[in-house]
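Engineer: Input: one structure, supplied below.
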Amino acid sequence: MGACISKNSSARVSRSSALSASKQTVAASAPPGAAGDETSATGAAEEASRNSLARVDGTRASAAELERAPDGVCPDREEPGTANAEQGGVTEKKDTRETLAGMNSPKTLEAEAQEDDPKREAPNQDVPSEAPEGPKEKPGGDRKPAQKAILKQDDSHTEEEKLNAHLAYREKTPADFALIQDSLKANLVCSSLNEGEIDALAVAMQFFTFKKGDVVTKQGEPGSYFFIIHSGTFDVLVNDKRVNAMDKGKAFGEIALIHNTERSATVVASSTEGALWGVQRHTFRETLKQLSSRNFAENRQFLASVKFFEMLTEAQKNVITNALVVENFKPGQPIVKEGDAGDVLYILKSGKAKVSIGGREIRMLRKGDYFGERALLYKEPRSATITAEEFTVCVSIGRELLDRVLGNLQHVLFRNIMVEALQQSKVYELFQGDQLSKLIEAAVVKDYGADYVILDKENKTKGIRFFFVLEGELSVYAYTQNPATKEEERKLAATLKRGQAFGEEYVLNPTRPFNHYVKSVGPCKLALFTSSVLTATLGGEDIDETLDFNNKRAIIRKMYIFRYLSDHQMTMLIKAFKTVRYMSGEYIIKEGERGTRFFIIKAGEVAILKNNKRLRTLGRHDYFGERALLYDKPRTASVCANSAGVDLWVVDKSVFNEIIKGPMLAHLEERIRMQDTKVEFQDLQVVRVVGRGTFGTVKLVRHVPTDIRYALKCVSRRSVIALSQQQHIRLEREIMAENDHPFIIRLVRTFRDKEFLYFLTELVTGGELYDAIRKLGLLARSQAQFYLASIVLAIEYLHERNIAYRDLKPENILLDSQGYVKLIDFGCAKKMQGRAYTLVGTPHYMAPEVILGKGYTLTADTWAFGVCLYEFMCGPLPFGNDAEDQLEIFRDILTGKLVFPHYVTDQDAINLMKRLLCRLPEVRIGCSINGYKDIKEHAFFGDFDWDKLAGRGLPPPLAPKGETYAEDTEQSSFELDEDDTIVLEDEYDWDKDF
């Protein structure tokens, strides 16, 4: 509950029933109380190859790496294996999750993203001689009580104040820069940085001097500095016992660069004199943020200058910008060579390059110039050699990577042209999005030479009814009759260029003969809609019937009562409507009578009357009587025809109940009942406490007038202020108030008083998904499909509104009384505007780009899908499951190998996990321009019915028996002393919206 700030979400019980692991939720604002890393020098990070990290924001895998990567595989991954030694030798993994104390060292893992075909034969891989044995049976076990972290204010400034006494001025020499740069490059957190970023951080390093016995860091105190030893020796003490000694070039404290945590050891100067280079976390992350933001903005601007991409949408341009790779070229180094195969587009970011053909210089390229655009479309050899004249920096993207993040570029460009033309059409603007997509996909693309007669009225056999100009220019002539000669003549009606379309009149009148003459001016490319394509897409030749259907659907989708029906339920309901006509003055419904029908006005006007007094009028596409479908109650008003004739679409309650029934009907009744109830704080009666958290308690309350039960989250204003979480709480309320999805907890309203803020939400009684998967053991494919698909739909809803959830894990998902999921706890959520840089979430579920600090987008949530699916089907967590501290968790996420237990043999599931747990966010499945469509259409979901899930037509894996709530035996994890004098009234009215 509340913002994600260093709460210890739970002590997790392994599904092998005996072992647990602590998982903490982290944010920059407060210390999570996790172990530090003073005992690990930089050498520990040297094991990780720099090239194995996700390169973010223009500093990713080199072009060569991208070229070598097989289709569908993250460039920094090895080729995927299969589920056991006999099938290819993927290392097995134990199903264990131990506490932070006394764990084994983490295994080396490597995240992989496989090709679309998971059943393809993989190359052999080395198999450990003693592969760890997985569990013989499906694990299970009871959950241990959650362990709450002790929260306190962010006092990391204490270390900074102490270090100020040792701060000294030193102008860095070339040797100093070399020492710092080498150490930073070997550091885990910095290993993904480019040369410019390393240089900027080296400049930001401060110089500190110490004498023998001086304390640099103290065990148990919050730390915010990362250090590199310049000279002297320093001892490492744990519990006042010397465990290590460090000298020149060694580094320590790298976890402090990621987030605010307590030091795990004391470091003391042991030589007569010693000196350190140090950088504070805020300086480090702010430097990366500024460099990353500037780099993205520059690359985006360069991309905008490429006319080749001008027909792309802003979202598509952003996707390409994220995928751009930075390449450096020395003077005289060829960038491309004449005659070589070309498949990369280059944009000069700085420097200049010479273009030559056959050894003869043609021209000079400078900043902002680009070349190789045809290489993205056609497999043509390079027509010229381009050589760097001076040190030159380029950003580039290859055809293979572009296909993965955007799709076939030519197809995308043509699709954009068609979408824009259809959106401007008065005919097609009434079509549904899925209908337009089907039309576009079914379009036939053809090339025509110059002066070619494409269509003539006699060419009826072609069946062409509508076309777009994708490239080139053509003329359209209309046939008219000469009054004098009575002969037909052709008269120029229009000249069409790229992006323009023709044929609306033939779409509206499918049987009307084509009566135009169409001829190309020069070579051109057209996209054609034939009569058969239109018929197949519209479901028949009657376009009026299709538009009628679309109108009903658009109206019904806006109504709360019908908003989340499945497509099948929606279609059945619309087909059940009948048209009824009423004459002026005729009563349609009467006040006080039992309602059994729902009406939508097709044409005309009706008057709403109460006690024979007119309240208002309703017109075309307005509706009334919808609650009669759910409730057997008297009509509260009369409705009569107010125009000469009123045509209504009508559906009866009996028909509705045949279409909408069972869990969906019960869900609708509950949601409508909750929406109708006006709740006042004084009408709430506390029944019991159902949970406790960082900022207070969650209580089960009863609304006395209606007997409806709710959950009331009581947030201590004192705690919020003490932890500087005012903005987080405001944002949490704002996001929750906007959410309206069946798989997301519903906020009813908020209250406040002097001591507390209150969130009144629907009551969710089925317990946590975390507990459910422990009861079920390892999930079968159908069970994992159900839960992952439900989570995907909830997060997709948020992402459509540009909201990043940022703390996705089974503990933050509850089950309702039917066993369907409810996403809760929006304390970490953020409305995204550009990129985010804050380290927030639960370490085991964090995406690599969140840890690295160079900016992330909505893609971070998609990584968590992979972690959850792995947990569902494999048992342990994919990364850091056996880690001793958070630094090891982060190291495993950034550099570890993804391996699967021998008992996981579902190749579709393995493939999806690999593609979700891809360290390159732009290549991660679900993160390309296709979005969640790629996830939904993955082979793992090939036999899954998404529509039935939305309509509550699938049986949940676990049907709750009775009511289950979080244990309420623990005390609040944040307690202020009685004499605490925190002022409750802030300088600004931060809680005014409650």
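The backbone N, Cα and C atoms fix where each Cβ goes, glycine too.
From Swiss-Prot, for reference:
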MUTAGEN   MET103 to Ala  Loss of isoform 2 expression
MUTAGEN   ARG263 to Ala  16% reduction in catalytic activity. 64% and 87% reduction in catalytic activity respectively; when associated with A-382 or A-635. Complete loss of catalytic activity; when associated with A-382 and A-635
MUTAGEN   ARG382 to Ala  28% reduction in catalytic activity. 64% reduction in catalytic activity; when associated with A-263. Complete loss of catalytic activity; when associated with A-263 and A-635
DOMAIN    684-941  domain 'Protein kinase'
BINDING   VAL690, GLY691, ARG692, GLY693, THR694, PHE695, GLY696, THR697, VAL698, LYS713  ATP binding site
MUTAGEN   THR761 to Met or Gln  No effect on catalytic activity. No effect on virulence in mouse host. No effect on microneme secretion. Reduces sensitivity to antiparasitic inhibitor compound 1
ACT_SITE  ASP807  active site, proton acceptor
DOMAIN    942-994  domain 'AGC-kinase C-terminal'
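So where do these features actually land, and what's packed around them?
Structural biologist: ARG263 (mutagenesis position) falls outside any helix or strand according to DSSP and counts as coil.
For ARG382 (mutagenesis position), the number of other Cβ atoms no farther than 10 Å from its own Cβ, over all displayed protein chains, is 20. Secondary structure at ARG382 (mutagenesis position), as computed by DSSP, is coil.
Across all of the domain 'Protein kinase' (684-941), the predicted model scores a mean pLDDT of 91.
DSSP classifies ARG692 (ATP binding site) as strand under the three-state reduction. When Cβ atoms from all protein chains are considered, those within 10 Å of ARG692 (ATP binding site) total 21, not counting its own.
Spatially close to THR761 (mutagenesis position) yet at least six residues away along the chain are TYR710, ALA711, LEU712, LYS713, MET736, ILE745, ARG746, LEU747, VAL748, judged by Cβ distances under 8 angstroms.
Secondary structure at ASP807 (active site, proton acceptor), as computed by DSSP, is coil.
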Engineer: Considering Cα atoms only, can you say which of ARG263, ARG382, ASP807 is the nearest neighbour of GLY696 (ATP binding site) among these recorded positions?
Structural biologist: ASP807
Engineer: Using a 10 Å cut-off, grab the number of neighbouring Cβ atoms around the Cβ of GLY696 (ATP binding site), all chains included.
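Structural biologist: For GLY696 (ATP binding site), the 10 Å Cβ neighbour count is 24.
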Engineer: Taking only the recorded positions ARG692, VAL698, ASP807, which one has a CA atom nearest to the CA atom of ARG263 (mutagenesis position)?
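Structural biologist: Nearest in space to ARG263 (mutagenesis position), counting only the recorded positions, is ASP807.
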Engineer: Around ARG263 (mutagenesis position), how many other C-beta atoms are within 10 angstroms of its C-beta?
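Structural biologist: Other Cβ atoms found within 10 Å: 24.
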Engineer: Under DSSP, is VAL698 (ATP binding site) part of a helix or a strand, or is it coil?
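Structural biologist: SS state of VAL698 (ATP binding site) = strand.
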